[in-house]
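First the structure, in the form of structure tokens, and then the observations on it.
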Amino acid sequence: MADTTILDTTCSSTLAANVEFSHATDSAIGISLKNATITEAEGVPNLKETGYDCVRYMGTCNGGQIYLGRERKKLKDYVAIKKFAIDDVDDYAAIAKESSNLRLMHHPNIIELCECFVYERSIYQITPAMNLGSLFDIVFEYMKWGINEKSAAAITRQLLDALSYLHQRRYIHRDLKPKHILIDSSGNVKLSGFRFMIELNHHLDCVFEFDAHLQNQLYYLAPEVLAQNIHGYTSKSDIYMLGISICEAINGVMPFGELEPLEMLHRKLNGQVPRPVDMISLKDDQKMGLDISHRPQEHLTRRFSKEMHEFIANCLDYDPQQRGSASDLKSSAWLGSKIHKNLGPVDVRQELNLDYAHFDLSLWEQEPLIPMEPDQKYEIVFDYSPIS
């Protein structure tokens, strides 16, 4: 049985990438092992023998480098190319695990793998180029005070489609956050970050595992995950992470982000629930004696719907049994309302209202300076053929 894993990457660069690596054992899925030459001046690998052109270096992410590329047979199709050095057995295993997870996924709102191969001691992963980057990128770079309600609803609807698909197959994502929500200029939303996905046991609807690497996601994790008690946690923990992520996108800041981890843990385990920041929630804060004078005018004057407040409150309910399922939330009062019922990718594009000409990947294209290289000897260790 093939051990395949997807590596997801979202980063604060114009190009957001997520790619899958497949590590073959005894199936048709496999690895192509070759030697690569990298231009020191440009940092651009020569991948022509693999069927891809690296257009230019874009940035770093998760210990790897990201390049904008194209498939040579389809010159109009841009891809994200990620390069990871294989210096650590644990890193290699983590990449393999993630690739294995993503291989199992076939959904329009989940990032897909195009191909993956190994050069010397580096893994290259190929995914579609999501040219707006991540939801985190969009908020951080262009929407300091957060996105509007309609764009939040349109994005949430696509995310719930992805989560419904996962949860119906008894998987828990466990790493949902704005950096793993990728968007393209057509308004398509794709969930990435599948390294920590876990499958529920056939006899239990909960799990008890707490991967050590999850400590990097503490601020997004549900109280029951942080508690690490005998009750375990279920797919409803993903719903909590969805609520935190939408709150962050709407408010422009990560909930609990100003707190030290121990204080954040204390507040979550004692039932404190973040809220969307608008004139209603700020008036409530003022009644409690809190100072709101430092709040920006954008927060003081905007007003979100009661239905949206209730939706996020339900996602962030301390009791996981009280949270709606992904399927139920799609027909909630907020997303089922006349205004939000039929939202789709076009609404994401319209409501974000960005200058999309700025995200035209052809503007980033340049002729990479690839040095002359000696004849390279390489061996195709396994044939690569995608699983349908």
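Glycine is no exception: its Cβ is also placed from the backbone N, Cα and C atoms.
Where a substitution is noted, the model still shows the residue that was there originally.
Annotation source Swiss-Prot lists domain 'Protein kinase' at 52-335.
As annotated by Swiss-Prot, ATP binding site applies to M58, G59, T60, C61, N62, G63, G64, Q65, I66, K82. In the three-state DSSP assignment, the secondary structure recorded for G64 (ATP binding site) is strand.
Secondary structure at D175 (mutagenesis position), taken from DSSP and collapsed to helix, strand or coil, is coil. Sequence-distant contacts of D175 (mutagenesis position), defined by Cβ-Cβ distance under 8 angstroms and a gap of at least six in the same chain, are G193, F194, R195, F196, M197, L214, Q217, Y220, M241. The mutagenesis experiment D175 to A is recorded by Swiss-Prot, whose note states: No defect in neuronal polarity and synaptic organization.
Here Swiss-Prot describes G243 to S as a published mutagenesis experiment; the accompanying note says: In rr92; germline hyperplasia during dauer development. A C-beta separation below 8 Å, combined with a sequence spacing of at least six in one chain, links G243 (mutagenesis position) to P274, I312, N314, C315, L316.
Cβ neighbours within 10 Å of I66 (ATP binding site), excluding its own Cβ and spanning all shown chains: 25.
Within 10 Å of the C-beta of G64 (ATP binding site) we count 23 further C-beta atoms, all protein chains included. Each of the binding-site residues M58, T60 was scored by the other Cβ atoms within 10 Å of its Cβ; the lowest score goes to T60.
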